[in-house]
Amino acid sequence: MMTPMWISLFKVLLLLFAFFATYEAKEYERIIKELFTITNDEGVVLFNTSADSAPFMPIPTQHDDPTQKQKQNQNQSPIPETNRHYHQYHSLIQPDQYFKVQRSPNGKLNLVFNDTFVSLQRTDTEVQSEQPIPPRHPSDTFVFPDSPIAKYRPPQSPARPLRNDTKEHNPCAKDESQHLRNFCTNVDDYPDLSGLTHKLKNNFAKFFSNDLQPTDVSSRVGGSDERFLCRSIRKLVYPKKGLRADDTWQLIVNNDEYKQAIQIEECEGADQPCDFAANFPQSYNPICKQHYTQQTLASIKSDGELDVVQNSFKIPSCCKCALKTG
């Protein structure tokens, strides 16, 4: 059973409900009109000032609009037409000041305070227009035969000379017919060594005193009952350029007056199977390998002034059959 206190509270609530239920509808309408501006136009207008003098503010166009500038020149006090499909929001500061957020047809939001146009968002076109324009090169444009650009030719850097110590794929002369793996008997732009005659004669005479005799250039074979598993060729060469021990190319002193002869032996089929490979066990893979030795030669300095120095070069010495397992 309800206590007297709850009964009294319930009666008060009933009286309040009856009071609000019987409140005249026109009183609600009067209050709403004081707080909001009621219009039948399309769009929404919120938080307008309650003063009777507060106008329904139109939305001005952007200041950089050429059409708007032309209208302002013709009439100093233009009244822009209202774009009714924009959403406008007014402030509650005072009757002659207002703050609006408007959405343009392209979806961009804008701020307007006392007819001052402030953009909140930038369209894609505006963002693209602010991007720096890359510099144009003659290759990026159409060039007509009579244009000055067609007559312009950018300066070209001179071709690099053949360096002494580069790992070039073809360090020898272009017309070299017998290019060896480690030496060139003919090179382009070989220097004139006449200025080094005194130094070559006094300091490097030992390099030009050897008198090697050419040997048989046929494949190495022993007696009638001997045969090597890898075929090779012996040569006596006078190289003008060679591969050093550090795998860089360098010019070698070799001309009509000062000659350095070296004897080399190269594999006919380097990294190829040895002869009689089928007779080896299946677990072994016989391969012909080129072996090298080092020999010191009088060479031309790689950089700086023309000079003679000593350097070690890789000399192909023999061809051996090596067994690989697996």
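Along the chain as shown, the residues are counted starting at 1.
From the backbone N, Cα and C atoms, a Cβ is placed for every residue, glycine too.
Original residues fill every noted site, and no substitution is shown.
Residues or ranges marked as domain 'Spaetzle' in Swiss-Prot (evidence: sequence analysis): 228-322. The DSSP breakdown of the domain 'Spaetzle' (228-322) into helical (H, G, I), extended (E, B) and coil residues amounts to 3 helix, 53 strand, 39 coil.
In sequence order, Arg227, Phe228, Leu229, Cys230, Arg231 constitute the residues six or more apart from Asp275 (mutagenesis position) in its chain with CB-CB distances below 8 Å. While the structure shown retains the original residue, Swiss-Prot records the mutagenesis experiment Asp275 to Arg with this note: Strongly reduced signaling.
Quoted from Swiss-Prot, the note attached to the mutagenesis of Cys318 to Ser or Thr states: Reduced phenotypic rescue of a mutant.
The number of other CB atoms found within 10 A of the CB of Cys318 (mutagenesis position), across every protein chain shown, is 18.
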